[in-house]
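First the structure, in the form of structure tokens, and then the observations on it.
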Amino acid sequence: MAMAGESSGKKIGDCDGKVAGNRQRKVGLIYDETMCKHDTPDGEDHPECPDRIRVIWEKLQLAGVSQRCVVLGSSKAEDKHLQLVHTKDHVNLVKSISTKQKDYRRNRIASQLNSIYLNGGSSEAAYLAAGSVVKLAEKVAEGELDCGFAIVRPPGHHAEADEAMGFCLFNNVAVAASFLLNERPDLGVKKILIVDWDVHHGNGTQKMFWKDPRVLFFSVHRHEYGGFYPAGDDGDYNMVGEGPGEGFNINVPWDQGRCGDADYLAAWDHILIPVAREFNPDVIFLSAGFDAAINDPLGGCCVTPYGYSVMLKKLMEFAQGKIVLALEGGYNLDSIAKSSLACVQVLLEDKQIQGPPEAYPFESTWRVIQAVRKRLCTYWPSLADELSWKLINQKTPTPIILISSSDSETEDNAQGLLDQMSKLSIENPQGTLLENHQVEPASTSWRADLAKVDVWYASFGSNMWKPRFLCYIQGGQVDGLKKVCVGSMDKSPPKETVWETFPHRLFFGRESSVGWGVGGVAFTNPLANLIDQTHMCLYRITLEQFNDVLSQENGLNVDSDSPVFDLAALQLVDNKGSILEAPLNSWYGNVVCLGKERDIPILTMTCTLSAVEKFKSGEIPIRPPAKAYANTLIRGLVEGGRLSKEEAEAYIDKAVSKPL
């Protein structure tokens, strides 16, 4: 393996790219094995591992691509450049964290930060990552290179001015962009477009340019109404910037996983590209996280190498192709290597790789795109026109993903059902069969069918208090709840309400929620045991209403073309005792059948079995509930006649304090 600066690549002035105009493109690459010294202190496995950049470099070499690029040596960032976006205290902390004087404190410091590990190689790697992006950006802005890819780690887009978080120590892209704008005015870079296609919102980058009209920040990410990392409202489409920077911050927040090429390209074609054309940047930075790639263990999305190559190719229309890619996330080694190769081939202006069969965006994707356009159109006239009905009705229904317990027979049945559902043909009102879920108008036929079936919805959390539950049925908001619920399509109240006790463990976890703010929310272990007892309030509602409650609980829209939980799924959990995971990786994605009451299935929704293990290990935090949330549970237990106030408080305290 050749190292950065060795003879594997061309030197400045040499080139072997395709012809662009009257000359050939010079594509820069930076890679340094030294950045692999940043690792977990105890050698434990971690998704942000050194092999992430090794496999990319090896892939580029094996494909003969790195040999056709200009390979630059890495460079350490200067403190004065880091302090363009970071506080002096933060820079000093990262600088000193790998010294022997900090050996005994390093783990304690990391434990106080959000999703950070530190070791003796962390400081040098962080300085090299930021400095290398600065160096590459300077070469591109000077015209010595046309574009380039900095294969660096640790990543940067989560790092804020005074805080390391989300695997990020310095905000590499923000440092480099600020360097060009503030330290090299002679280069004539006055407007910078930063595109962040990492599956997680670039919260750090957004905050650093929040009031700066020189930087247009565009982030497309899983958001799920603030439930996906980094949790909160920062990634919402209403966050558009402030003061002179108002309108220069654009978020495209997916409300579910499974988004793929069609969804991302729709966001490009109907938001990013028209705005970029108006903005007319001088340089483009790309926070190139590949964790939205297919098979990524953290992202849950389905972007292919072809999808990344097309997105990048569309951006090369602007800034005379002056694009600087900086690696962010991406945790499937095969996906990150293939996606990186596809992007470098585009930079060299090679022919794009063959793409997958044509597909349509999810119907939820069009809703997000329309909401973003409506919010931003006052700043960007190109977004003012409404999208055509014909366009937005080229869509795919929200996906349904089935999982099961470890029982192989049940797992086969679940997969078989998924296969059958994927082959369904849907008849539209005109009688035309639409294959592969390419439906036209939103169908309501499933609602009529599911409205005929009753189920018991068993609540163990805030929905035990009936006024709170009715928000999911009739819409509205109760005291302490920070969001307004849209309600169900059928707003009929529950036909009956009863209380039961079930042998499942109640616990509270997660850092915060959109509905209740900072503090844990209630979950039950999907598996029963002989020790624990959980009080649940059972509401008799229709299966149609249950779908709408399930959708709202998991941040999905209720006006879906297809049910999240249909009659086949009900039969599956009823007969086989399976667990159905509907919205992938959602907090309450598991539907569990607890038995029957008067021959009517009792259904509850909770976390997955794998999530329980993550709660136990500490990967997902156990947290006591917020006061308003706990009070809602207590009111439900008391007003429902289940417990006295003192008993209810003791019940909640026990669930909080008892180890999982």
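Numbers run from 1 along the shown chain.
Cβ atoms are placed via backbone N, Cα and C, with glycine included.
Summarising the annotation, Swiss-Prot assigns active site, proton donor/acceptor to HIS158 and lists similarity to another entry as the type of evidence. Of all Cβ atoms in the shown protein chains, 28 besides its own fall within 10 Å of the Cβ of HIS158 (active site, proton donor/acceptor). According to DSSP, HIS158 (active site, proton donor/acceptor) is assigned to coil rather than to any helix or strand.
The feature Zn(2+) binding site is assigned by Swiss-Prot to ASP198, HIS200, ASP291, with similarity to another entry given as support. Mapped onto three states, the DSSP output places ASP198 (mutagenesis position) in coil.
One mutagenesis experiment named in Swiss-Prot is ASP198 to Ala, and its note says Loss of enzymatic activity.
As a published mutagenesis entry, HIS200 to Ala appears in Swiss-Prot alongside the note: Loss of enzymatic activity.
Sequence-distant neighbours of ASP291 (mutagenesis position): residues of the same chain at least 6 apart with a C-beta under 8 Å from its C-beta are ASP198, VAL199, HIS200, LEU298, GLY299, CYS301, GLU328, GLY329, GLY330, TYR331. Taken residue by residue with DSSP, ASP291 (mutagenesis position) is part of neither helix nor strand, so it is coil. One mutagenesis experiment named in Swiss-Prot is ASP291 to Ala, and its note says Loss of enzymatic activity.
Excluding ASP198, HIS200, ASP291 themselves, the residues of that chain whose CB lies within 8 A of the CB mean position for the Zn(2+) site are, in sequence, HIS157, VAL199, HIS221, GLY289, ALA292, LEU298, GLY299, GLU328, GLY329, GLY330. A simple way to gauge crowding: the CB of ASP198 (mutagenesis position) has 27 other CB atoms within 10 angstroms, across all the protein chains here.
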